[in-house]
Every structure is written in C-alpha cells, then in structure tokens.
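Feature annotations, reproduced from Swiss-Prot:
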- 187-239: domain 'bHLH' (DOMAIN)
- SER122 to Ala: Remains stable, even in the face of severe hypoxia (MUTAGEN)
Amino acid sequence: MTERPPSEAARSDPQLEGQDAAEARMAPPHLVLLNGVAKETSRAAPAEPPVIELGARSGAGGGPASGGGAARDLKGRDAVAAEARLRVPTTELCRPPGPAPAPAPASAPAELPGDGRMVQLSPPALAAPAGPGRALLYSLSQPLASLGSGFFGEPDAFPMFTNNNRVKRRPSPYEMEISDGPHTKVVRRIFTNSRERWRQQNVNGAFAELRKLIPTHPPDKKLSKNEILRLAMKYINFLAKLLNDQEEEGTQRAKPGKDPVVGAGGGGAGGGIPPEDLLQDVLSPNSSCGSSLDGAASPDSYTEEPTPKHTSRSLHPALLPAADGAGPR
C-alpha cells in the first residue's frame, strides 16, 4: 500500500462523527483506524491505549459507547482466532520424540497495528495429545528396531547385538546367530544330504554289478559287501591261474618229445572245447573253485597255495569228461 500525504488523505477520507471521531483522536500518533486500515495523520496520541471491555458488546446499552471502532477491533481479533483454530498441527513420525514446540506462528497474527497488547492463542484441543502420542509410537518402535534380524536391516546397523552373548544369556528355540542365518544352514544341509545320497547310490550300484559277475551255487544267494569283495578276489586269482596253465600246456604240446597221454587228452587251449564252456565247468559246484566260493572264507584265502606244475597241467584232462557229459553247470 502506497503512502499518501496527510493533506490528500484528509480530503479523500470521510468525516468521522460521534464516537469514531473520539477514538480517532485517542489513536497512536500518525495512525488512524478506519475499517481496520491504519492511515497516517498529524494528530497527537494519548499516553495510554484504551482498554476495551468484552462484555460491553452484548450489553443492553451497547449504543454509541460500544459501536464503531470497538466492534471493528473485536471482529479483527475474532478473525485472527478463527484462522489460528483452522491450522491443524501435523505430527511427523520421522523426528525423534521430544517436547512439543511452542506454537509461535499462531501468536504472530494476534498483534494488531492499533493496539500494544499481544494475545496468546492456545492450540486446538486435538493438538494437545500429539506429543505423548508421538512418544508412545517411538517407544513401541524401539524394541522392533533392536531385534537385529535380517528383516529390519543389515546387522552392521546394530553393533551391540552382533555378539553371541545375548543368545547365550537367554537361549530359546526362536533365537539364532545373526552371522549365520537359517537360509545358509538349510542350503548347506540339503547340499550335503544330496551329495551323500548320490555317493551311496553309486557304491550300491557298483556292488550290484560286481555281484552279477561272481558265480555261486544258488545264483540268488544273498551276499554282504565284504563277502562280495572276498569272492571277487578269489575268482580273479582263479582265472589268472587258469590262463597261466593253458599257456603252459600249449607250449608243451608244441615240443616234439611230448608225452602221448597228455597229447591224446587234447585238454589244451587248442582242443575242441571252447574256453567259455571250460570256465563254466571249472566254476560249477563240483569244482574246487565252486566249493571254495560257497564255503566260509578263511584268513589265508587271499593267497594261493603253491602247487607243482604237473598237478596244474593234469587239471584240464580230468575236467574234460565232465564237460562232454551231462555234468552240472
């Protein structure tokens, strides 16, 4: 608002009458209240500002004594109070709990240009419990933040709970170490179980295949893993000895001065009997290998007893009739 000279303001303003003129004379220096607007004048001001009684507004004789400037003053104060009541204080949960700040902005508009007093307006009734309610919310949220689990943030944010002393002091089934969560333990346990199961299946499959290669008198005889290994070693040693005997007989038949009895037998590798049939007859229950396989394993079963070479060479002619006849296989 631009300022005007006193002479121009005097010409443009309407003349004050009655109580308005008296109140204008008692206004502060160089200020006149007209419709709630202060204007400059050259009149002198009284020593003290007037005190307006609130009860004079509703009195029966509220004529010239209570009208005019007093009514405008009361209207201005009512507007300021209504504006302060419309302001709703907001509660911010992100701030730490503390005493509620004093409503400083609400008291600023209470100062009027024509009056030296200040009116202290109290906040609305709903704003009073805002402070305790905020403190209650923070008191409830502090135990949740102190749990220190992976759902509330990184464990480094709570260094006082990273130690295992809390778990040792109050052990319970729902507490755990923060450094090693349940997800890591479950994954490790599943991986270990699957790896052990796969290894056991491979071992069982290998023993089953080895059991099929070992001949026994009842073909479906139940054998333990230890028995399967012992019989497999005996069977391998017997086959190696049989091959050595066949090679020796072949070399002796090729010599010119060979015994005719041994040559007539034809029990070498060059005979008419296939090697597969010979091996089956050797592993029959009547043979020495079959009886040793069905019998109990002795401590010295891992080593073969040394036998003379002529005994080994005479093994095959004795087995030939059993192969040609109807001997068991």
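The backbone N, Cα and C atoms fix where each Cβ goes, and this holds for glycine too.
Helix, strand and coil residue tallies for the domain 'bHLH' (187-239), in that order: 42 helix, 0 strand, 11 coil [DSSP]. Taken together, the residues in the domain 'bHLH' (187-239) have a mean pLDDT of 93 on the 0 to 100 scale.
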